[in-house]
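Going by Swiss-Prot, these are the annotated features:
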- Cys9, Cys17, Cys50: [3Fe-4S] cluster binding site (BINDING)
- Cys21, Cys40, Cys43, Cys46: [4Fe-4S] cluster binding site (BINDING)
- 2-29: domain '4Fe-4S ferredoxin-type 1' (DOMAIN)
- 31-60: domain '4Fe-4S ferredoxin-type 2' (DOMAIN)
- Asp14 to Cys: Transformation from a 7S to 8S ferredoxin (MUTAGEN)
Amino acid sequence: MAYVITEPCIGTKDASCVEVCPVDCIHEGEDQYYIDPDVCIDCGACEAVCPVSAIYHEDFVPEEWKSYIQKNRDFFKK
C-alpha cells in the first residue's frame with residue numbers, strides 16, 4: 001500500500017511533501033502532485049507536512065476522494 005494525494009492539493013501544490021520524501025516518489029502533475037505507489041515506502045513523512053491535509057494512506061482515503069487512488073495509479077501508467 002502507498003500514500004495518495006487527494007483533491008485538496010489541486011490548486012495548492014505546496015512542495016513540502018516533495019522536500020521530505022526520502023525516496024523521491026512524489027512527482028508534479030499539471031494540477032497536483034502524485035505519489036508513485038511502486039516507489040513509496042509508506043513512511044508517512046509527506047502526510048505530516050501537507051499544509052492542506054491532502055495526503056492519506058491508501059487504506060484511509062475518505063470515501064469522497066477514493067477515485068484519487070486510481071487517478072494516482074493512472075498517472076504513473078503514462
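FYI, residue positions are counted from 1 along the chain as it appears here.
The backbone N, Cα and C atoms fix where each Cβ goes, and this holds for glycine too.
What you see is the original sequence, not a version with the noted changes.
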Residue pair Cys9 ([3Fe-4S] cluster binding site), Cys46 ([4Fe-4S] cluster binding site) - Cα distance, angstrom, rounded: 12
Nonlocal residues around Cys21 ([4Fe-4S] cluster binding site), in sequence order (Cβ under 8 Å, 6 or more apart): Ala45, Cys46
Distance [Cα-Cα, Å, rounded] between Cys40 ([4Fe-4S] cluster binding site) and Cys50 ([3Fe-4S] cluster binding site): 16
Residue pair Cys17 ([3Fe-4S] cluster binding site), Cys43 ([4Fe-4S] cluster binding site) - Cα distance, angstrom, rounded: 12
All-chain count of other Cβ atoms within 10 Å of Cys17 ([3Fe-4S] cluster binding site): 24
Rounded distance in angstrom between the Cα atoms of Cys43 ([4Fe-4S] cluster binding site) and Asp14 (mutagenesis position): 19
Cβ neighbour count within 10 Å of Asp14 (mutagenesis position): 14
Secondary structure content of the domain '4Fe-4S ferredoxin-type 2' (31-60), with strand meaning DSSP E or B: 8 helix, 6 strand, 16 coil
Most crowded position, judged by CB atoms within 10 A, among Cys43, Cys46 as binding-site residues: Cys46
